[in-house]
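Contents: one structure, followed by commentary.
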Amino acid sequence: MRAFLALIFLTFVMNVESSRPLMAFTPSHGWMNDPNGQFYDSKNELWHLYYQYNPNDTVWGTPLYWGHATSKDLSTWKDYGATIGPDRDEDGIFSGNIVVDHNNTSGFFNDSIDPRQRVVAIYTYNTEGSQTQHVAYSLDGGYTFEKYEHNPVLDVDNINFRDPKVFWHEPTNQWIMVIALSQQFKIQIYGSIDLTNWSLHSNFTGGLFGFQYECPGLIEVPAEGTDESKWVMFIAINPGSPLGGSSNQYFIGSFDGFEFVPDDSQARLMDYGKDFYAFQTFDNAPKESGVVGLAWASNWQYANLAPTKEWRSSMTLARQMTLASRNMNPETKVLSLLQKPIFGESVVAANKISKRNITGQDEQAVKIHKNSTGTFSFDITFSVDSSKNQTGQLQVISGQNGESIRAGFDPTAGQFFVDRGNTSGLKENPFLTDKTSAYVEPWKHQNDLPVYKMFGVIDGNLIEVFLNDGIATLTNTFFIPGTEGLEYLEIESSSDAIHIVESEVKELKLRATS
């Protein structure tokens, strides 16, 4: 028998709309997909999020808008609905981003507009026969926009040319755009001094193919424990990713303002779950916040079928990104992305229980009862003695109808997993993969035993698991029809092979903030 560690989440039958995530952003109604245009307003200390939005239905379709939401802390959101719309109902405002044009390089602003709120959107305008890049600017800090009268600003006569990500590159004193020639598997890099006139600098090709590339990003990311940083290129794949359907890959390298050169030939996956796509970072983020971004928590294989009512799709929690050198196996250590979830000041623990030194024979458990929000976090550090081969489980359980979402660790294989096979929502869909998994080396060794860390968040119908301080992550949605969410949560270990060094469970809620 193999020693086995698992988390099980069971649910109480209530109302499907109650499965809406509490902290991860969802639209108040309608359809949502890619995050767009994230930026930080340093004047009002406010995070802005835009998103692909169909307010007229809960499936993708035209006319497609940018929706808009804001947050003081990246956890409590205010939704404003449609913000930028197409000129015709059959067209769409596709993905792009927003920059803060502090120095008015575009010439769109006069002195009455605070430099911290000179907001310019760069996006793909989609018609039946073309994809071109357009610009719009805001005179009120990002709530309404005026379209540039000389659009498009970039047209290469290709119907699969989309998703610009623009940022200011200080060393070369220019704006940089990365954009996908999607079905050529090519990321083009352009430069501009004014956001309206663009020159091609170079092309980046590489990585896992799939069907096409989308939603690229390029940003400088600090390396933990050093004063150094590296550039990271993000590329989304859909369909045909190695995990099935949609996923994100990334590359670590150098950028001189003209060309991105990866350090190695490896394409790294950003997340090992099925529901993490179109990741983008926030422009103008405060230095103390670091590199902050989020992704769409869905997969194009089944996104239009998710069994929610008035709304469809959520974002992930916001994540802080750093780089660190970590072992991929006992012989090789490489620089990799670390992802840590961000909890704003509005997130508080309605209940919290911590326990240490739990073994299977102790038959101890950590329990939180009568949950009112359906939102939990769990933080577990455990060691594994592979010489003891008794089955064991670490469980989070809630009663009544027997459906469950599980997360866990198999010490024999040395791999973590998320299992949503015991949920009935979309159960017959062949693409709603039951199980996803990730391999990581031990976080450390103590008393000659491997030690692992697993932190997780269950937020409505979304689970995000962060392994060994975020060296690997697993993000999955799950659908239990008629569920309110978790009624209570329990952690227990029943195997001599697994020793829980420490554990903490929190029932989370949001409090009002100023």
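Just so it is clear, glycine is given a Cβ too, placed from its N, Cα and C backbone atoms.
Secondary structure at Trp300 (substrate binding site), as computed by DSSP, is coil. Long-range Cβ proximity for Trp300 (substrate binding site), meaning a same-chain Cβ under 8 A and a gap of 6 or more residues, is found for Asn238, Pro239, Gly245, Ser246, Tyr277. Feature annotation from Swiss-Prot assigns substrate binding site to Asn33, Asp34, Gln52, Trp60, Ser95, Arg162, Asp163, Glu214, Trp300; the stated evidence is similarity to another entry.
The feature active site, nucleophile is assigned by Swiss-Prot to Asp34. In the three-state DSSP assignment, the secondary structure recorded for Asp34 (active site, nucleophile) is strand. Residue environment of Asp34 (active site, nucleophile) contains 25 other Cβ atoms, counted within 10 Å of its Cβ in all protein chains.
Secondary structure from DSSP puts Glu214 (active site, proton donor/acceptor) in a beta strand. Look at Swiss-Prot and you will find Glu214 tagged as active site, proton donor/acceptor, backed by similarity to another entry.
Quoted from Swiss-Prot, the note on natural variant Ala223 to Val is: In strain: 1. Under DSSP, Ala223 (variant position) is assigned to a strand (E or B) in the three-state scheme. Neighbour density for Ala223 (variant position): within 10 A of its CB lie 16 other CB atoms from the protein chains shown.
Annotation of the natural variant Leu432 to Phe in Swiss-Prot: In strain: 1; the original residue is retained in the structure shown. Leu432 (variant position) falls outside any helix or strand according to DSSP and counts as coil. Counting only same-chain residues at least 6 apart in sequence, those with a Cβ under 8 Å from the Cβ of Leu432 (variant position) are Lys274, Gln301, Tyr302, Arg420, Leu426.
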Cβ-centroid neighbours of substrate site Asn33, Asp34, Gln52, Trp60, Ser95, Arg162, Asp163, Glu214, Trp300, 8 Å, sequence order: Phe94, Cys215, Ala278, Trp296
Position of peak Cβ density within 10 Å, selected from the recorded positions Asp163, Glu214: Asp163
Asp34, Glu214, Ala223 filtered to the recorded positions whose C-alpha is within 10 Å of Gln52 (substrate binding site): Asp34
Shortest C-alpha distance to Asp34 (active site, nucleophile) - which of the recorded positions Ser95, Asp163, Glu214, Ala223: Ser95
Rounded Cα separation (Å) that holds between Asn33 (substrate binding site) and Glu214 (active site, proton donor/acceptor): 13
Among Asn33, Gln52, Ser95, the most crowded of the binding-site residues [Cβ within 10 Å]: Ser95
Annotated substrate contacts Asn33, Asp34, Gln52, Trp60, Ser95, Arg162, Asp163, Glu214, Trp300, maximal Cα-Cα distance (Å, integer): 17
Cα proximity to Glu214 (active site, proton donor/acceptor), best match among recorded positions Ser95, Asp163, Ala223: Asp163
